[in-house]
Amino acid sequence: MQRASRLKRELHMLATEPPPGITCWQDKDQMDDLRAQILGGANTPYEKGVFKLEVIIPERYPFEPPQIRFLTPIYHPNIDSAGRICLDVLKLPPKGAWRPSLNIATVLTSIQLLMSEPNPDDPLMADISSEFKYNKPAFLKNARQWTEKHARQKQKADEEEMLDNLPEAGDSRVHNSTQKRKASQLVGIEKKFHPDV
């Protein structure tokens, strides 16, 4: 019972006051199967990437941490190819730092911070960790390429679909109110995908 009421509160908080760059929602109608999305931080190799995560809430939550993994591939020393994350707040003590006072928003914010500040001394991917430590330009290049390939494809496809469905500027249909609405929606989509433009 405590789990269900707490999850309702947390989901409401995530829906009404999400942390910057983070969204989280229920997948289907199951309250314990969530999806999250983290936007890559500015001035990081993940900038403008949209990273999807799976959040599974265990039966003993909040006494056990949520199980979170990346669904979007990411080039990072603390995240392996299966999306598993090496982060202390995702583990119980004594090896971890999970406490029942923490919540899903806090954990997702911690993951967002880990994306900005990798911990090469506690890696899941030794080769990427070594590259991060000893050849940072190569790490940054590879991480940017992975972000471009895996975390930006969907948004590019969405942008292209919207652009393909818009009439030409000289087309008389532009004056149709539906087309005007679509054109204004495109401006909103462009701002969503390119907020600095």
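Quick reminder: no glycine exception, Cβ is built from N, Cα and C everywhere.
There are 18 other Cβ atoms within 10 Å of the Cβ belonging to Cys86 (mutagenesis position). Among the features that Swiss-Prot reports, active site, glycyl thioester intermediate is placed at Cys86, with the record citing sequence analysis.
Look at Swiss-Prot and you will find 2-152 tagged as domain 'UBC core', backed by sequence analysis.
In Swiss-Prot, the entry for mutagenesis Ser5 to Arg states: No effect on FANCL-binding, nor on FANCL-dependent monoubiquitination of FANCD2. The structure shown retains the original residue. In three-state terms derived from DSSP, Ser5 (mutagenesis position) belongs to a helical segment. Cβ neighbours of Ser5 (mutagenesis position) (same chain, under 8 Å, six or more residues apart in sequence): none.
In Swiss-Prot, the entry for mutagenesis Phe63 to Ala states: Decreased binding to FANCL. The structure shown retains the original residue. Cβ neighbours within 10 Å of Phe63 (mutagenesis position), excluding its own Cβ and spanning all shown chains: 13.
Cβ neighbour count for Pro73 (mutagenesis position) (all protein chains, 10 Å cutoff from its Cβ): 16. Look at Pro73 (mutagenesis position): DSSP puts it in coil. Swiss-Prot lists Pro73 to Lys among its mutagenesis entries, and the accompanying note reads: Decreased FANCD2 ubiquitination.
For the mutagenesis of Cys86 to Ala, Swiss-Prot gives this note: Loss of E2 enzyme activity. The structure shown keeps the original residue. According to DSSP, Cys86 (mutagenesis position) sits in a coil region rather than a helix or strand.
What Swiss-Prot notes for the published mutagenesis of Lys91 to Arg is this: Decreased monoubiquitination. In the three-state DSSP classification, Lys91 (mutagenesis position) falls within coil.
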Between the Cα atoms of Cys86 (mutagenesis position) and Pro73 (mutagenesis position), what distance do you get, rounded to the nearest Å? 15
Relative to the Cβ position of Lys91 (mutagenesis position), how many further Cβ atoms are located within 10 Å? 14
To the nearest whole angstrom, state the Cα distance for the pair Phe63 (mutagenesis position) and Lys91 (mutagenesis position). 11
